[in-house]
Amino acid sequence: MSLLSDLVNLNLTDATGKIIAEYIWIGGSGMDIRSKARTLPGPVTDPSKLPKWNYDGSSTGQAAGEDSEVILYPQAIFKDPFRKGNNILVMCDAYTPAGDPIPTNKRHNAAKIFSHPDVAKEEPWYGIEQEYTLMQKDVNWPIGWPVGGYPGPQGPYYCGVGADKAIGRDIVDAHYKACLYAGIGISGINGEVMPGQWEFQVGPVEGISSGDQVWVARYLLERITEISGVIVSFDPKPVPGDWNGAGAHCNYSTKTMRNDGGLEVIKKAIGKLQLKHKEHIAAYGEGNERRLTGKHETADINTFSWGVANRGASVRVGRDTEKEGKGYFEDRRPASNMDPYVVTSMIAETTILG
């Protein structure tokens, strides 16, 4: 095993000028992440300088077998924490050979919204709180839980310390450092209310880059859990009953919200979100009705509400924002399996263009 480990960690910099680029894209379910690698002649820092590539869309549920070619367009580059050196991770979106975005390419429409002059001048910032649950590989049950049984009730696990409370911290810390190495704007991590459940935060990040970074952070988490023999679940309610679900709260602000008088702009934006509550809920993740019950720090899925420091509301305004009269708000409705391209662009579209 030592030879294998040595080869996996081999530094290519002194041996060749070539690099490895891992192309990443979203598969047919809209939640599965795919990737494959190719050799490039030298370092690349600009995604527009990278070659387009293709893959077999019939094997990802994104094309028919008789016309299976789907084209990858490189969109963002990150440093590769696994191969290190000049090797890179490349976030891509997917198109037909004719150049049309395929149905699961949600980035394309998001980029159009973020490039709208009225949106661009507002410089929308996002902070995504990505919750997830670490599951035992063969039994689909959270790590640290007795198979077929339950741990003690919630209470000691949120931000907890100790082997009986913080289950999976080695994976969480490895992911944290991998994100920092890659150049992702990860701003923190914490243990969540349900044991085996964790959260990382990405942001503040502006515009389309928020979606790119959350997707690559998810990719890194999938790779690290792959190495650890653990499954990462983004199910919004992985365990029924008196256990917290998993969300992806979206903190949001625009330039006018961050400036003096911004609180009134925030209130108007929240009013616009209320008018389109059903449309947003429909786009905020699969199975969210199991999570948004009005319990476990959620609002009821059928009712829009907002409040200051209220974690049982659809939208929360922080005490600091209220005190300073400017800042940001938190949309608490998105599920952990939401598409960040969809959620971030939809919030901008509703609050700025709506």
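Cβ atoms here come from the backbone N, Cα and C positions, even for glycine.
Residues as originally present; substitutions not included.
The annotation domain 'GS beta-grasp' is assigned in Swiss-Prot to 19-99 on the grounds of sequence analysis.
Averaged over the domain 'GS catalytic' (106-354), the predicted model reaches a pLDDT of 98. The feature domain 'GS catalytic' is assigned by Swiss-Prot to 106-354, with sequence analysis given as support.
Secondary structure from DSSP puts Lys49 (mutagenesis position) in a helix. Within the same chain, no residue at least 6 positions away from Lys49 (mutagenesis position) has a Cβ under 8 Å from its Cβ. Quoted from Swiss-Prot, the note attached to the mutagenesis of Lys49 to Gln states: 3-fold increase in affinity for ammonium and catalytic efficiency.
All protein chains considered, the CB of Ala174 (mutagenesis position) has 18 other CB atoms within 10 Å. Under mutagenesis, Swiss-Prot gives Ala174 to Ser with this note: 4-fold increase in affinity for ammonium and catalytic efficiency.
Taken residue by residue, the domain 'GS beta-grasp' (19-99) breaks down under DSSP into 6 helix, 41 strand, 34 coil. Secondary structure at Ala174 (mutagenesis position), taken from DSSP and collapsed to helix, strand or coil, is helix.
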